[in-house]
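K.L.:
What follows is a single structure, and I will ask about it in a moment.
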Amino acid sequence: MERKGRERKLPGMKIVMPTPVETPTMNLEDRCLIKLTNESEEIEIAATDLVVLEELGKGGYGIVEKMQHRQSGIIMAVKRIKSSINDQSQKQMLNELDACRRSDCCPQMVRFYGAMFREGDVWICMEVMDTSLDKFYRHAYKIGKHIPEPFIGKMALSVIEGLNFMKEQLNLIHRDVKPSNILLNRHGQVKICDFGISGHLTNSMAKTVQAGCKPYMPPERIDGETKSAYDVRADVWSLGITIIEIAVGTHPYANWKTPFEQLKQVVKEPPPKLPMESGFSVDCQYFVKRCLEKDYNERPKYPELLAMPFMEQARNEKQFSMARFINEILDTVWRR
């Protein structure tokens with residue numbers, strides 16, 4: 001007689017699905033309530049009450065203008081974005097709104113006031129800064145000034161602290177660190193902006209490859225074999241390129257004519273470094289060298305960078321005044 005084997009019940013397996021990142025929603029009107037500081041009272045701002053003072057910048061996303069509120073005299077930067085260009089642009093806009101809304105307690109990120117909808121555009125209202133790093137360093141070199149090491153250290157410290165806040169508190173990677181997205185004001189503050197292409201991190205990795213400005217991209221985002229995923233160390237590379245650019249007055253890579261030239265120069269050739277004769281300290285040169293490690297596994301993340309001697313010097317530097325230097329350059333340029 002053939003015995004039938006008993007069916008063995010497998011132990012129950014609990015499948016844990018990752019918590020999906022919520023997609024920010026947009027429910028805007030043609031007016032919004034804003035607070036200039038955490039302590040100030042809310043003021044209602046209507047789009048029709050804003051007067052354009054000057055254009056601050058423009059790009060594929062839209063335009064940034066300096067505006068003034070008629071009734072209160074409040075001046076702000078307003079980023080006007082077409083809300084219905086395409087799905088990708090709308091996603092970028094929602095990313096920016098989401099990041100801005102959650103960044104209020106970070107002094108190294110441009111302060112978000114509010115957002116409103118006006119004639120097919122989304123208006124993102126932010127604090128106005130006095131200049132961007134790309135305009136600033138070019139102005140400085142144009143009038144015969146160079147960018148001193150203490151400035152570079154304090155700028156890098158602010159940027160890393162802002163990026164670290166994005167990672168730890170917002171679970172975001174910026175993905176477009178470059179001089180035009182680093183803003184300065186006459187008080188000596190340095191803040192990062194433009195979170196439109198920032199990406200959510202899954203297990204500390206970002207998966208979208210097309211976001212960002214190619215001249216500042218690290219090897220792992222260009223090389224076809226490795227660009228499927230990357231982490232915050234991609235922004236560390238971009239910061240290293242930014243530091244060299246403002247330190248020597250020009251981007252460390254020549255202009256690329258073809259994608260192959262970019263692949264060859266960034267992926268295949270040694271990384272750029274500060275010239276030995278530039279007069280920068282050993283700690284500064286080592287910091288930049290570590291930011292530009294070709295193998296991202298060897299490249300430090302934010303906590304390690306913040307613990308380096310160059311950052312410690314920037315923290316403790318008391319003689320150099322960011323505000324004084326920024327005002328000196330801006331005043332000289334505007335007098336010409």
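Heads up, the Cβ atoms here are built off N, Cα and C, so glycines get one too.
Although substitutions are noted, the structure shown does not include any of them.
So Swiss-Prot lists these for the protein:
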{"type": "ACT_SITE", "residues": "D176", "note": "active site, proton acceptor"}
{"type": "BINDING", "residues": "L56, G57, K58, G59, G60, Y61, G62, I63, V64, K79", "note": "ATP binding site"}
{"type": "DOMAIN", "residues": "50-311", "note": "domain 'Protein kinase'"}
{"type": "MUTAGEN", "residues": "K79 to R", "note": "Loss of kinase activity"}
{"type": "MUTAGEN", "residues": "S204 to D", "note": "Phosphomimetic mutant which likely results in constitutive activation. Loss of str-2 expression in either of the AWC neurons; when associated with D-208"}
{"type": "MUTAGEN", "residues": "T208 to D", "note": "Phosphomimetic mutant which likely results in constitutive activation. Loss of str-2 expression in either of the AWC neurons; when associated with D-204"}
K.L.:
Do you know offhand how many angstrom separate G62 (ATP binding site) and D176 (active site, proton acceptor) by C-alpha?
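P.N.:
The Cα atom of G62 (ATP binding site) is 17 Å away from the Cα atom of D176 (active site, proton acceptor).
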K.L.:
Quick check on the recorded positions: of K58, K79, whose CB has the lowest count of neighbouring CB atoms inside 10 Å?
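P.N.:
Among the recorded positions K58, K79, the sparsest Cβ neighbourhood within 10 Å belongs to K58.
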K.L.:
What's the CA-CA gap between K79 (mutagenesis position) and K58 (ATP binding site) in angstrom, rounded?
P.N.:
9
K.L.:
Whole-number answer please: how many Å between the C-alpha atoms of V64 (ATP binding site) and the residue listed as 'active site, proton acceptor'?
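P.N.:
Approximately 17 Å lies between the Cα of V64 (ATP binding site) and that of the residue listed as 'active site, proton acceptor'.
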K.L.:
These are the binding-site residues: L56, V64. Which one scores highest on other Cβ atoms within 10 Å?
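P.N.:
Neighbour-count leader: V64.
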K.L.:
Round to a whole number and give the Cα-to-Cα distance in Å for the pair K58 (ATP binding site) and the residue listed as 'active site, proton acceptor'.
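P.N.:
That comes out at 16 Å between the alpha carbons.
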K.L.:
About how far apart, in whole Å, are the alpha carbons (Cα) of the residue listed as 'active site, proton acceptor' and L56 (ATP binding site)?
P.N.:
19
K.L.:
Count the other Cβ atoms sitting within 10 Å of the Cβ of D176 (active site, proton acceptor), across every protein chain shown.
P.N.:
21
